[in-house]
Amino acid sequence: MRVLYLLFSFLFIFLMPLPGVFGGIGDPVTCLKSGAICHPVFCPRRYKQIGTCGLPGTKCCKKP
């Protein structure tokens, strides 16, 4: 029975996703912490999209 707990813990750690592997920014707090802005529809001129701000159509934009 103890072996099952050990097995489950190893599987959990092994299958846990790594940060940064599945894309960039996905919420407004992370966007603002990275020094970017949330902007609807498209990024302004001279800004580059680095993620989304959680809502559909809202982009996280940062100056390159």
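Glycine too: its Cβ is placed from the backbone N, Cα and C atoms.
Modelled residues match the original; the substitutions are not represented.
Going by Swiss-Prot, these are the annotated features:
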- K33 to A: Loss of PIP2 binding and loss of liposomal lysis activity. Decrease in fungal cell permeabilization. Impaired antifungal activity (MUTAGEN)
- R45 to A: Loss of PIP2 binding and loss of liposomal lysis activity. Decrease in fungal cell permeabilization. Impaired antifungal activity (MUTAGEN)
- R46 to A: No impact on fungal cell permeabilization. Impaired antifungal activity (MUTAGEN)
- K59 to A: No impact on PIP binding and liposomal lysis activity. Lack of antifungal activity. Lack of fungal cell permeabilization (MUTAGEN)
Nearest to K33 (mutagenesis position) by Cα distance: which of the mutagenesis positions R45, R46, K59 is it?
K59
C-alpha spacing of R46 (mutagenesis position) relative to K59 (mutagenesis position), in angstrom
14
Let me know the most crowded of the mutagenesis positions, choosing from K33, R45, R46, K59 and counting other Cβ atoms within 10 Å.
K59
